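Going by Swiss-Prot, these are the annotated features:
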MUTAGEN   D94 to E  Changes the stability of NS1-2 and induces viral persistance
MUTAGEN   D986 to A  Reduced virus replication
MUTAGEN   F993 to A  Reduced interaction with host EIF4G and complete loss of production of virions
DOMAIN    995-1172  domain 'Peptidase C37'
ACT_SITE  D1048  active site, for 3CLpro activity
DOMAIN    1416-1537  domain 'RdRp catalytic'
BINDING   D1420, D1422, D1524, E1525, S1569  Mg(2+) binding site
MUTAGEN   D1422 to A  Almost complete loss of RNA-directed RNA polymerase
MUTAGEN   D1523 to A  Almost complete loss of RNA-directed RNA polymerase
MUTAGEN   L1531 to D  Complete loss of oligomerization of RdRp in the presence of VPg and RNA. Decreased interaction of VPg with RdRp. No production of infectious particles
Amino acid sequence: MRMATPSSAPSVRNTEKRKNKKASSKASVSFGAPSPLSSESEDEINYMTPPEQEAQPGALAALHAEGPLAGLPVTRSDARVLIFNEWEERKKSDPWLRLDMSDKAIFRRYPHLRPKEDRPDAPSHAEDAMDAKEPVIGSILEQDDHKFYHYSVYIGGGLVMGVNNPSAAVCQATIDVEKLHLWWRPVWEPRHPLDSAELRKCVGMTVPYVATTVNCYQVCCWIVGIKDTWLKRAKISRDLPFYSPVQDWNVDPQEPFIPSKLRMVSDGILVALSAVIGRPIKNLLASVKPLNILNIVLSCDWTFSGIVNALILLAELFDIFWTPPDVTNWMISIFGEWQAEGPFDLALDVVPTLLGGIGMAFGLTSETIGRKLASTNSALKAAQEMGKFAIEVFKQIMAWIWPSEDPVPALLSNMEQAIIKNECQLENQLTAMLRDRNAGAEFLRSLDEEEQEVRKIAAKCGNSATTGTTNALLARISMARAAFEKARAEQTSRVRPVVIMVSGRPGIGKTCFCQNLAKRIAASLGDETSVGIIPRADVDHWDAYKGARVVLWDDFGMDNVVKDALRLQMLADTCPVTLNCDRIENKGKMFDSQVIIITTNQQTPVPLDYVNLEAVCRRIDFLVYAESPVVDDARARAPGDVNAVKAAMRPDYSHINFILAPQGGFDRQGNTPYGKGVTKIIGATALCARAVALVHERHDDFGLQNKVYDFDAGKITAFKAMAADAGIPWYKMAAIGCKAMGCTCVEEAMHLLKDYEVAPCQVIYNGATYNVSCIKGAPMVEKVKEPELPKTLVNCVRRIKEARLRCYCRMAADVITSILQAAGTAFSIYHQIEKRSRPSFYWDRGYTYRDGPGSFDIFEDDDDGWYHSEGKKGKNKKGRGRPGVFRTRGLTDEEYDEFKKRRESRGGKYSIDDYLADREREEELLERDEEEAIFGDGFGLKATRRSRKAERAKLGLVSGGDIRARKPIDWNVVGPSWADDDRQVDYGEKINFEAPVSIWSRVVQFGTGWGFWVSGHVFITAKHVAPPKGTEIFGRKPGDFTVTSSGDFLKYYFTSAVRPDIPAMVLENGCQEGVVASVLVKRASGEMLALAVRMGSQAAIKIGSAVVHGQTGMLLTGSNAKAQDLGTIPGDCGCPYVYKKGNTWVVIGVHVAATRSGNTVIAATHGEPTLEALEFQGPPMLPRPSGTYAGLPIADYGDAPPLSTKTMFWRTSPEKLPPGAWEPAYLGSKDERVDGPSLQQVMRDQLKPYSEPRGLLPPQEILDAVCDAIENRLENTLEPQKPWTFKKACESLDKNTSSGYPYHKQKSKDWTGSAFIGDLGDQATHANNMYEMGKSMRPIYTAALKDELVKPDKIYGKIKKRLLWGSDLGTMIRAARAFGPFCDALKETCIFNPIRVGMSMNEDGPFIFARHANFRYHMDADYTRWDSTQQRAILKRAGDIMVRLSPEPDLARVVMDDLLAPSLLDVGDYKIVVEEGLPSGCPCTTQLNSLAHWILTLCAMVEVTRVDPDIVMQESEFSFYGDDEVVSTNLELDMVKYTMALRRYGLLPTRADKEEGPLERRQTLQGISFLRRAIVGDQFGWYGRLDRASIDRQLLWTKGPNHQNPFETLPGHAQRPSQLMALLGEAAMHGEKYYRTVASRVSKEAAQSGIEMVVPRHRSVLRWVRFGTMDAETPQERSAVFVNEDE
């Protein structure tokens, strides 16, 4: 005999039952199902395993070796094994396939196993049957079923398959198999018999069934793969007569089923309904074209509805309305697989949504329904308990009368199936389990579970019949486990574990750190508890070893360092290691941990004279030296004091400094056996990330199989998976997929992927297996497995799935188009009826007419000279009435200056409205004087517009403009008449001023009074009850919140939510007079009082010696509130004032004072922050203005100088500018190039984005992790800096810029070369003293507009000019002293850190770009309005990093808080408060901006990829310079989600070419732009070249003194030769041709300007720019002759 080995699969074996015998010669007793492994009866001989098989434990099924039964199973158990094997293999391609291991299936598959007494005798019915030959398998049979014909597919053995029993004429039917029992005849036969097994795969599938279209014949066509329909039936041939179902090959057919009359009536109704939606009726309507006939009768009126009607009629005329294009194929392409199973699946998705909508419509929620069902639930539980009791009693009675069968044999049968599955898995997947640690562990775990279950059964049933079976099962489990362990012990290689050795002095916390590190690494590998230990010293027993992923080896070398080194060499190797164990069950245990963490006190891993020093050092992947100066200092100060040492240690191990030696190193200095390397500072997070990455890298290198893509199972799904793994974008994937549909072989399909990198993989196509890959544009295809035996019927199941989905899509499209067609038809008919029935008015016509003499046209203007049209009044797009204080009515800059002079002369009590009235009055007087001078006194005065309007109103005349302003329905009553209003007022209704509980919980005790939580971040209170400055509040330090005040109103803003349990409320600046609000008074005794207050006006009230600003109110509790205990008392200050505005509760202020009677109260309201830090000098200030400026609140009058109307740009030649050339920005209303608004209006347009709402913050946990990772990165790379002195801070400032507020002078005027003198000297000294004392100073910024070259669209189109912020000199000095050292440290590391401030494009650029080129993907983004979209919360997180890394953190914290507090910006007329956006103008602004850019980009990448920030930074390279960026990464980023994340943060990212849409990523660095330079590469490296447009602009324009006419020319100056030389260097990078063009223009300019300069050759300039030399000795191969040619 030969053996067959099935593959593995989970299954549950059905309990085997014996057939009932008609006659039995011998009585037998059975205790259930016979044992699968042994038999005690002759009747069950078919279940026995032959004796010769018991000696072969590896055999799973016995087959006949010779004779007529060769290759067939010996027993039924063997047959089950073979059936299981076949099912396991076919299940991979057909997951829906069911496992049938019953006796019926066995006898049908293997008839020789059927007992003789069970085989039918096949009675003869020759007298009733007309003999017919058995049809060919796969034939379509037409059967006479009374009123109609029924079709099915013959599959052999007298069985037919198809939709034999549909439940209704329109339903979801199931493909089934039944006996042939109707008169039949074959109407279609295949050329060759089809595979019956392949046909049977369709059994059990569901298909849509419609009696008139998708019926039994259509399903038969789907099964056999022919193209035909029931309406055509072109493939049917009716040459043969009908035959009787009783034949020799069809025994005992069943009686035909005759449906009832009710069933026939219901089927008729369903058929009629389906015919309405079906296409025949629509085709008939399309041929008649009823809408086209209607369109001939009626015409279009060219209204909106008429146009819609015309489009409908045109659609009908061109046959696209009633028969729209078939979109079934397009809908099918959306689905990756044909998996739609029918309306049931659709109902699972749609029904919950519909039920939810119905519940919402009726106001039902889960809470209300839960309350209603609570009582029902309790009653059901009681009834359930009673029912359980009754069932138990009933079971006992039934068991006494009819004993049940023993369930143990069924359990044993199930266990045998599971063991067969494991044995098959061991046989077929052994190599994969040995290579994959998780698969091997899962296999052993399943064996342990099965062994436990078998032992439970053996302990429960101790009879002899069960004991033999359980023992045999246990033996098979032990053999499987032993076979796996033996195979694992015989491996020739394994994954080498990662070794981390931490060396340092004792007692500094190394062991605790390593334990924590082990847990973190284990958690990163997927099992946090998988941490073990290695026995040390003389203990050499590994019984406690459980195969943990991470093991800890403490005190390496404590006893015998040479012995420990030998053990380390053995464990940290790829050769398998068998451990020494004492217990017999642990014999043969292997060491398979992935990470080994070692602690030691030695300075070197092993002695330097050790013979295998190099081998040991090579096996240590991370040699880390731990130092703790803090612990050493504590021990030195307090020897023997354990508490002092513990106090010096930190739970985050920040007291330990870790230094990473180079790989293979053996000491602290970085020496290796091959020379000296570089040591690095590393953190715990980075060490953990590197170790985990190395583990995964080695595991991937140790992998066994490539990915497999099965195109036979599903072409679309396999292609999508293959393209996604190759990194092909979705839009390119769709284009390649369309081309691949026409490919006939794998070679053609791989040729389409030649432009992409396809890793080696396997492809299954048409039964054959191919090894394919595409590396560096070379596709490779190798056939490794030929297809199996050819079959005439291929993938019939797939065809049915495809046809079924196509049918569903067609049905859905038919229903939708039927609804649209009905709606369109109704609309067209209604439109025509409504058009003919509505009345016609003369004003409906689009033309004017006159009836005769004296008639007038009401549509024409009455421009007859005696009146002027007033235009529309009321609110329009430009506002209501006359413009306010911030709309200058088109005033020029001179008129605006005149208005300011008049305001100053009148003491500030002069508005723009007054100025406009005075100007109009003066113009009228001037006109009158001129006319008197010309015509004399006798000439009548000319009527002004205002006088003419007054005269018309007096006479009762109406102008044409008034007539046109009227609406046609002015005389119609809108809404119901007042007489029909039946509403009534309930004068007895009681008004409840009590606030809900959720608002009362916001009132908390604070300081000496109370406070109120507006949101989780904002807390308000009265200023005089708050604790002193610098006090910790609600557990938060002063650095975690900002404080602003307005009078006695105090507001705290916390950076992180203190009360996340409460939603945000609306905080308003007081309310309108007459509003009734509630003051929520809380007392320490627990009393809560809600007092109604009618709010009055805003006022300043003197209470004692203090003046309180707020809103007054009158209590509605009576004349003497305090006497009745219904008023406020001392201690109630800080309680909130709230009122309900619509359905929303609003808080308007806090309680600060009350009169003695208690009837009048005062609420401090939320105004703008006071300017208490400002030191105003000079005469008394004017009353502080109120209102807003460009949406931003006004704080005070401004002092900034007027905006400049001059430019520093001059033309280099008088030639005309080329089209599209850039020009200096707009210069104001005097600009001769264009007639535009004032510069103040341009500035207001630039300020508006600062008042817009901000975006959302990144998730808190992601933001915290990103900030920690960035801080760790900077802390490990930046060198410690020394604080700057006052002199160095002054020297670092640019002396050619303005000093800002309050002097606004150039800094060089008061600079002696070493110090500031005069006014600026006093200001700088005062700021330096405030810094050194750690006191706060509020920065005051000055707004200006940048003078720069811009696109013509920003001058002649929509005028734009960039906004500049200039800080005062004091803020510059304080910021330079606080953050100057940090900025210098960043500049020194600009090549290694992502912040590139301070980089040189020609010197540092090649190194930076080379780092980017090491990664796979590259992207750059251009951000719109970067500064105005920034959030102060993100800037504060960036500022916290700068503060912690500055040399003086305590003093730097004060400066950073001042910089990030609400900014005070001087715009000339006013000082405004800006609470959001980036405040610029300080020495550290660029670094702060770049750091915030780094945080936002990293947060977006972490949120999209869900990868730890340290790993993201390890797999990526960033370059940030303000808002400019370049990002390179190896991670697979979803660019749509990445772009949406950035927009969710409030940013406005666009592509580099300013196109809208998701950001694009490239697989090459070529073409990425950074700092206006395109990154290109050649054989010598990467470099950045300036774009040609910038080079051309520098040839057209030069800088000089300010002037008004930008087109004036300036002769050559002293700096121009160096500028032109640098320009030649930039042009040399674009190739010799472009260099010659620029060189000729430079020579021409030099000749015209009298500049003496020599233009070098292109090659010399290129050497100078690229390699820093112009010598002729430069090697010829480095000249890059053919590299930089023009594109």
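Think of each number as a place in line: the chain as shown, counted from 1.
Using N, Cα and C of the backbone, Cβ positions are placed for all residues, glycine too.
Keep in mind that this structure shows the original residues, not the substituted ones.
Shown on the structure are the features that Swiss-Prot records.
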{"residue": "D986", "record": "mutagenesis position", "Cβ contacts under 8 Å, 6 or more apart": "none"}
{"residue": "D1048", "record": "active site, for 3CLpro activity", "Cβ contacts under 8 Å, 6 or more apart": "A1022, K1023, H1024, V1108, H1109, G1110, V1152, A1164"}
{"residue": "D1420", "record": "Mg(2+) binding site", "Cβ contacts under 8 Å, 6 or more apart": "E1525, V1526, V1527, A1552, I1568, S1569, F1570"}
{"residue": "D1422", "record": "mutagenesis position", "Cβ contacts under 8 Å, 6 or more apart": "P1549, T1550, R1551, A1552, K1554"}
{"residue": "D1523", "record": "mutagenesis position", "Cβ contacts under 8 Å, 6 or more apart": "Y1423, W1426, D1427, N1489, H1493"}
{"residue": "D1524", "record": "Mg(2+) binding site", "Cβ contacts under 8 Å, 6 or more apart": "F1570, L1571"}
{"residue": "L1531", "record": "mutagenesis position", "Cβ contacts under 8 Å, 6 or more apart": "Y1417, M1501, T1505, V1507, V1512, E1515, S1516"}
If you average per-residue pLDDT over the domain 'RdRp catalytic' (1416-1537), what number do you get?
91
How many other Cβ atoms are found within 10 Å of the Cβ atom of E1525 (Mg(2+) binding site), counting all protein chains shown?
22
Excluding D1420, D1422, D1524, E1525, S1569, which residues of the same chain place their Cβ within 8 Å of the centroid of the Cβ atoms of the recorded Mg(2+) site?
A1421, V1526, A1552, I1568, F1570
Cβ neighbours of S1569 (Mg(2+) binding site) where a neighbour is any other Cβ within 10 Å:
16
The domain 'RdRp catalytic' (1416-1537), counted residue by residue under DSSP: helix, strand, coil:
58 helix, 26 strand, 38 coil
